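Student: Below are the structure tokens for one structure; questions will follow.
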Amino acid sequence: MGQQVGRVGEAPGLQQPQPRGIRGSSAARPSGRRRDPAGRTADAGFNVFTQHDHFASCVEDGFEGDKTGGSSPEVLHRPFGCDAESQALNEAIRWSSKENLLGATESDPNLFVALYDFVASGDNTLSITKGEKLRVLGYNQNGEWSEVRSKNGQGWVPSNYITPVNSLEKHSWYHGPVSRSAAEYLLSSLINGSFLVRESESSPGQLSISLRYEGRVYHYRINTTTDSKVYVTAESRFSTLAELVHHHSTVADGLVTTLHYPAPKCNKPTVYGVSPIHDKWEMERTDITMKHKLGGGQYGEVYVGVWKKYSLTVAVKTFKEDTMEVEEFLKEAAVMKEIKHPNLVQLLGVCTLEPPFYIVTEYMPYGNLLDYLRECSREEVTAVVLLYMATQISSAMEYLEKKNFIHRDLAARNCLVGENHVVKVADFGLSRLMTGDTYTAHAGAKFPIKWTAPESLAYNTFSIKSDVWAFGVLLWEIATYGMSPYPGIDLSQVYDLLEKGYRMEQPEGCPPKVYELMRACWKWSPADRPSFAETHQAFETMFHDSSISEEVAEELGRTASSSSVVPYLPRLPLLPSKTRTLRKQGENKENLDGGLDAAESLASSSAPAGFIRSTQASSGSPALPRKQRDKSPSSLLEDAKETCFTRDRKGGFFSSFMKKRNAPTPPKRSSSFREMENQPHKKYELTGNFSPVASLQNADGFSVAPSQQEPNLVPAKCYGGSFAQRNLCADDDSGGGGGSGTAGGGWSGITGFFTPRLIKKTLGLRAGKPTASDDTSKPFPRSNSTSSMSSGLPEQDRMAMTLPRNCQRSKLQLERTVSTSSQPEENVDRANDMLPKKSEEGAAPARERPKAKLLPRGATALPLRAPDPAITESDSPGVGVAGVAAAPKGKERNGGTRLGVAGVPEDGEQLGWSSPAKAVAVLPTTHNHKVPVLISPTLKHTPADVQLIGTDSQGNKFKLLSEHQVTSSGDKDRPRRVKPKCAPPPPPVMRLLQHPSTCSDPEEEPTAPPAGQHTPETQEGGKKAAPGPVPSSGKPGRPVMPPPQVPLPTSSISPAKMANGTAGTKVALRKTKQAAEKISADKISKEALLECADLLSSAITEPVPNSQLVDTGHQLLDYCSGYVDSIPQTRNKFAFREAVSKLELSLQELQVSSTAAGVPGTNPVLNNLLSCVQEISDVVQR
């Protein structure tokens, strides 16, 4: 707020801001309502939102105003800046509302005024002083420099340092295009009477006054009459905006108070380029003084330096001579020369004449975003700040998208933080200018796997949509205050998890809308992901449509009202809510935009988590591995005794994570097994019916209710369960009933917020107890934990998944999957369709059944059930999966009901626990049998009533305990690890060609579980909903690029697929695999595989029956299954799996095709099949 000595007139009428220089994007401005958290010194002088908020102080010739800088989209944040509140207040006091009322109106369009001081540095530049009048003579080629004449001479000055003399930007109170929430942010730390005039973002050209009074910010629309008069109240109209501001600075006249102190603007804009000479970026090395080192990397180091010409602190990126070619180094510099955006780190110059090479950029004093998030104060960096940061990054990426650039390394570590939470995207070493739709990286290029899109990992191809994927991961980093993505998951497992449909869980406290955006960014098909323009608009909409502060206050207030865990939260003054009556607005109701400061609760500015939690049904991703977990959502429950662990929330969840506390000793499996067997009376039911007035059990994303059969049971508590649920991303719009629950109850729509510390503890279920004081029950054992991992798998502690045991014991968990809660994108409907039917009652029958003998390799364990004409033992040797016979999955033509794993009928409308076994038997497009990802532990020598044979991803056999075995001793019941053994060569293939099209109705003929399996009756079985229709085709919106799928042998073709042609295209159909058909890698050579591929290619080109082509194709699939693990390079392995997946899908289409085999030119199915075979051959020959 510089004091105005001279006065410059203003043209009549409302003056609109004139474009000047490079206009930035509005993306850098947040749109959330917030007030500065307590305890933080408000940097009142910094304006970090607006693009055209240059400090206006126009004085007559010979007079000089204060040297206070301004803010602009091209802000170069210096390590120093405006002082704190005192300086802003002192300068505000000196402001005179009459500063621009007098003086002649200038009609010369070339007459400009200086906004900032500028010191000449050679190259014919001219020194100017703020407030000095200048006449513009011309511009350089890119318009970033203006040639001007002043009383001191003629020369070049930066274009963004001057403005037309009649522009609104000369005024100290005019801030240009600023959103409503950004204005509130600017005024939040100021005093009563602080104000600014801004242009509306949503309605360009519409001006408003934002005025702070008594902790609130009021917004008044400035109206314009037909005769160009401006007014706030209809009784007081003025010719110019300056007159209006002057009037309301003396009398309120309808405003809540008078206009006293313009909000300050203190940062100078960035000077683009070294000089006005176009494309001159080479700097003199002697102009840079190197200071201390900031950090180092693979290619060089980064230092703090001073650009002596401008006395400007800069960042200097150096490169080692032997690590990077000069051309590659210049490519990065060339990319940075072309980008100019307030949220992109600006290139200032380069030194490339001799090594070591320098890239000189603006300096961001707070370092990279990742470290900043990990070390910041949660009281300062609140949910609003996090959302603001994400908005800025989306704005920068939208700019790159429009410029047709790809970044290729977007992550929190490559974003830098400046004053007042300004974030800028940096590190353009991998960025490229796109000349087509995609960019293919050279062989051997390295990429950050956890941030790289699947198509980029598989094919080395990049597009702006692969940056969108990385942006979704970056959002997850922001929401978790800098946690590492996919915590506890090894790099080699990430791609395999993604192809199974796994996506990271919803961070604790993350609003559903933000998580929906993350999931949209993680769509498998690039075409299905949103553009950065859409993501940026989505963030802006979030700010405008709702108050984040109010959501934080509402969510945390609800939790605090029911919990005694959060008494430490600081008692901040409560701000008035929107519903409170506005003061002094009776005579100005038509112009008041509305009360804008959201009411904040005592906890709103100190939320330990990044974003707020939702009380509505939201999508959660699977439970995470044990290596990294966060606090349990149930830590806020009143009954602290029943939680598996406690923790101090005072430091925020991430600080607790960094302490690396040791997890408690997990419960013994034997006792847990006995507990579940000996206490069959315990029932569990979790419902997903959420409402804004959720009960205490709902506070963490799910509710727990006792079984209807036993109403006296207290609600069970679940520490880790987001089970069958509905994903909220765009591709799940057609999904079945997710979080809203179903008529049948049961495991329906569980969401819950899983964090690394939560799952670091034992994942399990607390059973309902007849009395609340009975605390003797123990958590369920981790069914797939590291203690029973196969010794042959690396990173055991990171790869194992902690899964709750199935309390119904109606299914066998035969395979390690990502989580019980992970639902593949393409199969959400099917995941919601699965629920175990009512099972046999009592535990005694399980003890009375004779033990089943260990089955030989290649055989399958069939469930003990009544003979079914639809499924006979002779028909099904190839149908079983790892020892469980899976009946045809798909509704048949005659309306038969689908049978689930272990012969348990499934209801089409009910939601069920998507157990690992079910994932094997039902979800074909999301599981890769050849990928060693989180697979079930190897068990040996178990005294189970029945021993079933399972297979891991390598085709190795292992034995499984029955679900409810009778335990006689502790140690004997504990599963033991055995080293996997290679499977023998496959036996002759048996095919099922005919099969009846119906199967028994589960309501009329309940099926029995496998021998030795105890299946107590549960509420889920008793509350079956009516069967619903099964879709006859793939789910709408199925990704263009299906997840890579390792082939399945011909014997695994379900008879339902042959009986029903349309069923062949179902996404949710599961082709099961006979374990013994795995061909070991040492028996498949490259030559044999290529020979088999040539054989299939030859068969395709000849008129042969479809059945013969299918046989040959499945033979090739078997060869591929055995060969995939011998591919040395990871990227080639990814591409190979993708090609094999396409081949498998092509064979399925051929199998159900009614068209007779012909030549590839006439049959599109054959064309597709031939291209798949060729792609496999190409990958193998690389």
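Placed from the backbone N, Cα and C atoms, the Cβ positions cover glycine too.
No substitution from the list is modelled in this structure, which keeps its original residues.
Small disclaimer: the values here were computed from a predicted structure and weren't measured.
Heads up, here are the entries from Swiss-Prot:
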DOMAIN    107-167  domain 'SH3'
DOMAIN    173-263  domain 'SH2'
MUTAGEN   Tyr272 to Phe  Minimal reduction in ability to autophosphorylate
DOMAIN    288-539  domain 'Protein kinase'
BINDING   294-302, Lys317, 362-368  ATP binding site
MUTAGEN   Lys317 to Met  Loss of kinase activity
MUTAGEN   Tyr439 to Phe  Partial reduction in ability to autophosphorylate
MUTAGEN   Tyr568 to Phe  No reduction in ability to autophosphorylate
MUTAGEN   Tyr684 to Phe  Minimal reduction in ability to autophosphorylate
Student: Give me the Cα-Cα distance between Leu294 (ATP binding site) and Lys317 (mutagenesis position), rounded to a whole Å.
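Tutor: About 10 Å separate the Cα atoms of these two residues.
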Student: Averaged over the whole of the domain 'Protein kinase' (288-539), what is the pLDDT?
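Tutor: Reported value for the domain 'Protein kinase' (288-539) is a mean pLDDT of 86.
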Student: Look at each of the binding-site residues, Gly300, Gly367, and point out the one with the fewest other Cβ atoms around it within 10 Å.
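Tutor: Least crowded of the binding-site residues Gly300, Gly367, by Cβ count within 10 Å, is Gly367.
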Student: In terms of DSSP three-state secondary structure, what is the assignment for Gly300 (ATP binding site)?
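Tutor: DSSP call for Gly300 (ATP binding site): coil, neither helix nor strand.
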Student: Going by DSSP, give the three-state secondary structure for Leu294 (ATP binding site).
Tutor: strand
Student: Rounded to the nearest Å, what's the C-alpha distance separating Lys317 (mutagenesis position) and Gly367 (ATP binding site)? Just drop the number here, would you?
Tutor: 14
Student: Which of Leu294, Met364 has the fewest nearby Cβ atoms, counting only those within 10 Å, among these binding-site residues?
Tutor: Leu294
Student: Can you tell me whether DSSP puts Met364 (ATP binding site) in helix, strand or coil?
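Tutor: Going by the DSSP assignment, Met364 (ATP binding site) belongs to neither helix nor strand, so it counts as coil.
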Student: I'd like the Cβ neighbour count for Lys317 (mutagenesis position), meaning other Cβ atoms within 10 Å of its Cβ, all protein chains included.
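Tutor: Its Cβ has 24 other Cβ atoms within 10 Å.
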Student: Counting by DSSP secondary structure, give me helix, strand and coil numbers for the domain 'SH2' (173-263).
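Tutor: The domain 'SH2' (173-263) comes out at 18 helix, 32 strand, 41 coil.
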Student: Could you check what DSSP calls Lys317 (mutagenesis position) once collapsed to helix, strand or coil?
Tutor: strand
